[in-house]
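Participant: Shown below is the structure under consideration.
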Amino acid sequence: MTLSIPPSIQCQTEAACRLITRVTGDTLRAIHLYGSAVAGGLKPNSDIDLLVTICQPLTEAQRATLMQELLALSSPPGASAEKRALEVTVVLYSQLVPWCFPPSREMQFGEWLREDICQGIYEPAQQDWDMVLLITQILETSIPLKGERAERLFTPAPAAQLLKALRYPLDLWQSTADVQGDEYHIVLTLARIWYTLSTGRFTSKDAAADWLLPQLPEDYAATLRAAQREYLGLEQQDWHILLPAVVRFVDFAKAHIPTQFT
């Protein structure tokens, strides 16, 4: 099946590609579109997810230019009828072929960083286990906007490293403060981790929620259902009130998510 860029995001995606190509120049190896745009369908608050693969580290000038100019092309979720939030991850090819564990990413742009970027604060290159999951998803479903198809560039991560990457976020969410402000995203991420470890496959956030809901006690199902409804743009939730329920859901999920692929 030949995938194509959804018409609703084509102009914004092409503008982002032109910017990335101009700034990275001869170091650019590939740009891939992945995520909801090509697998599961765009939802009201879905990002446009781009992976940029380069052959040389970014200079500080390149990093600053990308961060600042991506701000103008991106919009916070739900804030604009014309633009979506961009999530742009930049990685060195040498981190992925051959695999380094954990791999490092050169740069990541996302709307959650907008305030820092506006102040000229840019994250440096850093290790990121999520790169293993990202490449796994791209190998399953993606569109090459520049360069070769994913299966010609990348190789799958070994199962043991994929398992480590899937379970790594579970150690990050230890307290109420760790989940506050990102409640529905964390709840849906846990559903996706649960789905993948149980089935060996990746799926969209709302599909993972649909799969998990019938298996949960009602108290926990209600929290997941609330997160799913906000993600789908059906109902805005008051997460300040729901925070204790979210913490209980996180604790329950961490206790019941498989420790191995089943």
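The backbone N, Cα and C atoms fix where each Cβ goes, and this holds for glycine too.
Per Swiss-Prot, the feature ATP binding site maps to S36, S46, D47, D130, K205, Y231; the stated evidence is experimental evidence. According to Swiss-Prot, the feature Mg(2+) 1 binding site maps to D47, D49. If you look up Swiss-Prot, you'll see D47, D49, E87 marked as Mg(2+) 2 binding site, on the strength of experimental evidence. The streptomycin binding site annotation in Swiss-Prot covers W173, Q174, S175, T176, A177, D178, H185 and is backed by experimental evidence. As a published mutagenesis entry, E87 to A or Q appears in Swiss-Prot alongside the note: Loss of streptomycin and spectinomycin resistance, 4-fold decreased ATP-binding, significantly decreased streptomycin binding, no spectinomycin binding. A mutagenesis experiment is reported in Swiss-Prot for this position, W112 to A, and the note states: 8-fold reduced MIC for streptomycin, loss of spectinomycin resistance. Under its mutagenesis entries, Swiss-Prot includes W173 to A with the note: 10-fold reduced MIC for streptomycin, no change in spectinomycin resistance, reduced streptomycin but not spectinomycin binding. The annotation that Swiss-Prot gives for the mutagenesis experiment D178 to A reads: 5-fold reduced MIC for streptomycin, 1.5-fold reduced MIC for spectinomycin resistance, reduced streptomycin but not spectinomycin binding. What Swiss-Prot notes for the published mutagenesis of D182 to A or N is this: 4-5-fold reduced MIC for streptomycin and spectinomycin, very little spectinomycin binding. As a published mutagenesis entry, K205 to A appears in Swiss-Prot alongside the note: Loss of streptomycin and spectinomycin resistance, no ATP-binding, near wild-type streptomycin binding, significantly decreased spectinomycin binding.
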Participant: Out of W112, S175, T176, H185, point to the one nearest K205 (mutagenesis position) in space (Cα versus Cα); all of them are recorded positions in the record.
Facilitator: H185
Participant: Can you give me the Cα-Cα distance between E87 (mutagenesis position) and Q174 (streptomycin binding site) in Å, rounded to a whole number?
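Facilitator: Between the Cα atoms of E87 (mutagenesis position) and Q174 (streptomycin binding site), the distance comes to 26 Å.
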Participant: Within 8 Å of the Cβ centroid of the Mg(2+) 2 site residues D47, D49, E87, which other residues of the same chain have their Cβ?
Facilitator: G35, S46, I48, L50, A85, L86, V88, G110
Participant: What Cα-Cα separation, expressed in whole Å, is found between D178 (mutagenesis position) and H185 (streptomycin binding site)?
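Facilitator: That separation, Cα to Cα, works out to 12 Å.
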Participant: Counting Cβ neighbours within 10 Å across all chains shown, tell me which of the binding-site residues Q174, S175 comes out on top.
Facilitator: Q174
Participant: Could you tell me which three-state DSSP class K205 (mutagenesis position) falls into?
Facilitator: helix
Participant: Could you tell me the C-alpha distance between T176 (streptomycin binding site) and D49 (Mg(2+) 1 binding site) in angstrom, no decimals?
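Facilitator: Computed Cα spacing between T176 (streptomycin binding site) and D49 (Mg(2+) 1 binding site) is 28 Å.
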Participant: Work out how many Å separate D130 (ATP binding site) and D49 (Mg(2+) 1 binding site) at their Cα atoms, rounded off.
Facilitator: 14
Participant: At a 10 Å cut-off from the C-beta of Y231 (ATP binding site), count the other C-beta atoms across all protein chains.
Facilitator: 21
Participant: Using C-alpha atoms only, work out the spacing between A177 (streptomycin binding site) and W112 (mutagenesis position) and round it to an integer in Å.
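Facilitator: With the alpha carbons as reference points, the distance is 16 Å.
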Participant: Relative to the Cβ of W173 (mutagenesis position), which residues of the same chain, six or more apart in sequence, are found under 8 Å away?
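Facilitator: For W173 (mutagenesis position), the qualifying residues are V179, I186, V250, K254.
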Participant: List the same-chain residues at least 6 positions away in sequence whose Cβ sits under 8 Å from the Cβ of S36 (ATP binding site), in sequence order, or say none.
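Facilitator: Result: L42, K43, S46, D47, D49, S204.
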Participant: Need the DSSP three-state call for E87 (mutagenesis position) to compare against my parser.
Facilitator: strand
Participant: If you measure from the C-alpha of Y231 (ATP binding site), which of the recorded positions W112, Q174, S175 fall inside 10 Å?
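Facilitator: Within 10 Å Cα-Cα: none.
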